[in-house]
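Pasting the feature list from Swiss-Prot:
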BINDING   D556, D560  Mg(2+) 1 binding site
BINDING   D556, D560  Mg(2+) 2 binding site
MUTAGEN   I664 to T  Changes catalytic activity. Converts ent-copalyl diphosphate to ent-pimara-8(14),15-diene and diphosphate
BINDING   N701, T705, E709  Mg(2+) 3 binding site
Amino acid sequence: MMLPMSSACSGGQFPGASPHGIIPKQFSRAPRIRVSIRGAAGVEKSLGLGRNAGSQQGMHKNELHDKIRKQLRDVQLQPSSYDTAWVAMVPVQGSHQTPRFPQSIEWILQNQYDDGSWGTNLPGLVVNKDILLCTLACVVALKRWNTGRDHISRGLNFIGRNFSVAMDEQTVAPVGFNITFSGLLSLATRTGLELPVMQTDIDGIIHIRKIELERDAYGTASSRRAFMAYVSEGLGNLQDWNQVMAYQRKNGSIFNSPSATAATIIHGHNYSGLAYLDFVTSKFGGPVPVMYPQNAYSQLCMVDTLERMGISESFACEISDILDMTYRLWMHNEEELMLDMRTCAMAFRLLRMHGYDITSDGMAQFVEQSSFDDSIHGYLNDTKALLELYKSSQLRCLEDDLILEEIGSWSARVLLEKISSKMIHISELPEVEYALKCPVYAILERLEQKRNIEQFKTKEQLKIEGFKLLKSGYRGVIPNDEILALAVDEFHSSQSVYQQELQDLNSWVAHTRLDELKFARLMPSITYFSAAAVLLPSESARIAWTQNCILTTTVDDFFDGEGSKEEMENLVKLIEKWDDHGEIGFSSECVEILFYAVYNTSKQIAEKAMPLQKRNAVDHIAESWWFTVRGMLTEAEWRMDKYVPTTVEEYMSAAVDSFAVGPIITSAALFVGPELSEEVFRSEEYIHLMNLANTIGRLLNDMQTYEKEIKMGKVNSVMLHALSHSGGGRGSPEASMEEAKREMRRVLQGCRFELLRLVTRDAGVVPPPCRKLFWLMSKVLHFVYMEKDRYFTAEGMMASANAVILDPLQVTLPPSDSGTL
């Protein structure tokens, strides 16, 4: 996500890199500890369930922040023994007896493990195919220049002892292992190496390569050509090297792969790639990574991970720098960003959600399914790239954005096909199913973050992973353990805050006497969950949001039949008069309780916001309440008079305001950002945002509850649309409720697109933090009405609320050797 020499990132360094290479580090091991964070009455103030079991048994919180911040600013890449070996085999141009990169040979000599192997061979890690591949490559490289006789001997002994691993089809393997490993075996034989392996076993491995080259079991012809170019070093003279050069990047590399680039040079077809290898070996002091550059992908992954784990706010400055640089890469159509499907899609998603002014034009290259099928991603069944495309397609801001529409259509279809045909790896299946079930616009951040924390992989769990799309095991130096520790600590701290705020809200309910209203669906936990789950930034914003959710729900129930016509008219007049309510009086105790709950709470919110707003903004809250109850009264009068609006438009003129988003957002907006002037609240933009949010809520509600509301004698947009197209010569008599719902979904989709466009654009009268509230409200509404009206069947909502506020995390923290957070 960064240019190589950007200020935010130097472009990637190996930890401890020097001209003499990197000495492998040995890591201590200890039993892991199960950590459970209890909520409610059983809140644990620490995560201590064993030795040093704090929020992270190990580093101080500041040290964790510093390590993550360092990785964000300066990508740390693991050296690849496999790729370094191939680079070491490149001769000086015109002299096949002299190595072009002696520093790479020196690194190989200095980085052999005691057991004779090369690669990622940490204590406790079982010998795998990646280690065998790296070891054979390094042995062949040393033999190529007749150096390191003892190293070669120890390496050959290691290969002989573990060769059975190469033949084990159940062992995880790097991409293209059957081709790259057998190619090295052939090369080893030609260089005179005597492998301590039965010739029949060697022949068996080479035969596997022959079978793979002859069959067409994987992908399309185009994807197969791309894949064979990617693993071309394993093909030797079997490769069409002119065809490989079609995949050369501007930097001279083949797929940004040092090994593939080195192979094309060795075979005399890519001397322009020498500049690429010169740069990479110079930058890292001899060794090379498995892919370079990969700054953009590495940093975008870090940003995405921090956001998904709920700790991105602690790194806002670094993330801003990364996204600024990513935006520049995007605008300049840089290959590092645009030529990799997963990187491009992730960049688009993050940039759009952070308000950068980009169109979907950069995604046009993926508008056809063939963009996946004919690529390496398709050949390797790369589900993660496909899933990233699907996620990005959901961020449409324009109804006529056919690019994202087409991407979303085919990517969802392919993912579903892969699920039904069981072509998705078991470890990836939950994430795919979750993404298909829960679209981006219906995900509540805190709920998803808890899920991500509990499923997050530590470094220990990642030891046998990381082979996707890479020829040698790439694990990077992403501080997974530190990220997990901070996320657990932050979630635990947040739960303590949430529980205290919920207690305060329960006290407020009693103080306002709302609990005396028998009809009131108060549900403080569920309503507070909607504020906590979307990560409203301050306590005051969460409290104001929740109080008004409770109030609007209670008032809505009052207008739905619990109040008489006289009482309803009385409440509307009281709210209209506001401070002069004493002139009117109360028609009942119920009206008095409702009015004073609304009135006093609104005044308290406005007074609390005065230090931020530099004025008393209670008039805006009062006005939003008046619009709300006026719409509710109109709907109640329709119901009591058995009047059916003649058009959907007439119905929506009251139903939009009556959905009651106004008081909730207006109150919370006073606490989320800069001062909101009179002009902001009166602006066309603010009014349009409010109308969109209310319309989204109304349509979602109507589509889920129309059957119940018809029985209650209430009108509904779905029913009205069906009626308007079923008789009187005004439309098709065959129109049905399902057809009406489809039309409402189309209108809903258009409103959602327009809302996202307004929220993510980089200009506007309404400040971005305030605009974001409308999108958060839309996400809550989509979540609530995703399957059914969860306010009437609240088990699912209560379970979700408990997950965020009360239920303990179930997570395993890695061991550490020093202090706690």
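The backbone N, Cα and C atoms fix where each Cβ goes, glycine too.
Those substitutions? Not in this structure, it's all original residues.
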Rounded to a whole number, how many Å is the Cα of D560 (Mg(2+) 1 binding site) away from the Cα of N701 (Mg(2+) 3 binding site)?
14
If one measures from the C-alpha of D556 (Mg(2+) 1 binding site) to the C-alpha of T705 (Mg(2+) 3 binding site), what distance in angstrom results, rounded to a whole number?
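So the alpha carbons of D556 (Mg(2+) 1 binding site) and T705 (Mg(2+) 3 binding site) sit roughly 15 Å from each other.
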Take the C-alpha atoms of T705 (Mg(2+) 3 binding site) and I664 (mutagenesis position) and report the distance between them in angstrom, rounded.
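Cα to Cα, T705 (Mg(2+) 3 binding site) and I664 (mutagenesis position) are separated by 22 Å.
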For N701 (Mg(2+) 3 binding site), which of the three DSSP-derived states applies: helix, strand, or coil?
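DSSP call for N701 (Mg(2+) 3 binding site): helix.
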Between I664 (mutagenesis position) and N701 (Mg(2+) 3 binding site), how many Å separate their Cα atoms?
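The Cα atom of I664 (mutagenesis position) is 17 Å away from the Cα atom of N701 (Mg(2+) 3 binding site).
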What number of additional C-beta atoms lies within 10 angstroms of the C-beta atom of I664 (mutagenesis position)?
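I664 (mutagenesis position) is surrounded by 27 other Cβ atoms within 10 Å.
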